[in-house]
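Take a look at the structure below.
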Amino acid sequence: MNKQRGTYSEVSLAQDPKRQQRKLKGNKSSISGTKQEIFQVELNLQNASSDHQGNDKTYHCKGLLPPPERLTAEVLGIICIVLMATVLKTIVLIPCIGVLEQNNFSLNRRMQKACDCGHCPEEWITYSNSCYYIGKERRTWEEGVCWPVLQRTLICFL
């Protein structure tokens with residue numbers, strides 16, 4: 001829209017408005033009436049269609065970013081928000097992890113002191129801090145009941 005020209009005219013008529021006619025500057029027809037306001041704009045739009053098709057860098061809204069720059073700004077904004085969330089999460093979680101590690105270490109120590117059981121003898125199986133023996137020898141029932149007492153253990157009936 002390179003060439004724009006506007007003409008503003010106000011027509012005030014005398015007491016007999018039906019008879020008065022006045023020609024406006026730049027207008028070839030006469031107008032009659034009590035009071036009329038006329039706004040004439042002549043636009044020279046010779047290159048208007050070619051301006052919109054060929055010139056993609058001209059934007060009429062100055063407050064908005066063009067699509068490629070806007071997309072880039074949105075992506076960078078999202079990346080910034082994700083990075084800030086990660087940093088904040090790290091700042092909050094690092095002290096918590098340290099406290100949990102200390103608690104875990106002290107709990108393991110207390111369990112080792114409370115359990116204070118030695119290793120199981122050879123051919124015995126450890127399960128849940130207990131030792132189990134599965135014998136392959138043939139014994140009578142009385143021998144099978146007496147054998148754990150001799151070993152200072154308890155018998156488990158299955």
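Just so you know, glycine gets a Cβ as well, placed from its N, Cα and C.
Just so you know, the substitutions we noted aren't modelled in this structure.
Features reported for this protein in Swiss-Prot:
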type	residues	note
VARIANT	Thr7 to Ile	In allele NKG2-F*02
VARIANT	Arg22 to Lys	In allele NKG2-F*02
VARIANT	Lys35 to Glu	In allele NKG2-F*02, allele NKG2-F*04 and allele NKG2-F*05
VARIANT	Arg70 to Lys	In allele NKG2-F*02, allele NKG2-F*04 and allele NKG2-F*05
VARIANT	Thr90 to Ile	In allele NKG2-F*04
VARIANT	His119 to Arg	In allele NKG2-F*02
VARIANT	Thr126 to Ile	In allele NKG2-F*04 and allele NKG2-F*05
VARIANT	Gly144 to Arg	In allele NKG2-F*02, allele NKG2-F*04 and allele NKG2-F*05
VARIANT	Gln151 to Arg	In allele NKG2-F*02, allele NKG2-F*03, allele NKG2-F*04 and allele NKG2-F*05
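All features noted in Swiss-Prot, drawn onto the structure.
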residue: Thr90; record: variant position; contacts (Cβ under 8 Å, 6+ apart): none
residue: His119; record: variant position; contacts (Cβ under 8 Å, 6+ apart): Thr126
residue: Gly144; record: variant position; contacts (Cβ under 8 Å, 6+ apart): Ile155
residue: Gln151; record: variant position; contacts (Cβ under 8 Å, 6+ apart): Tyr133
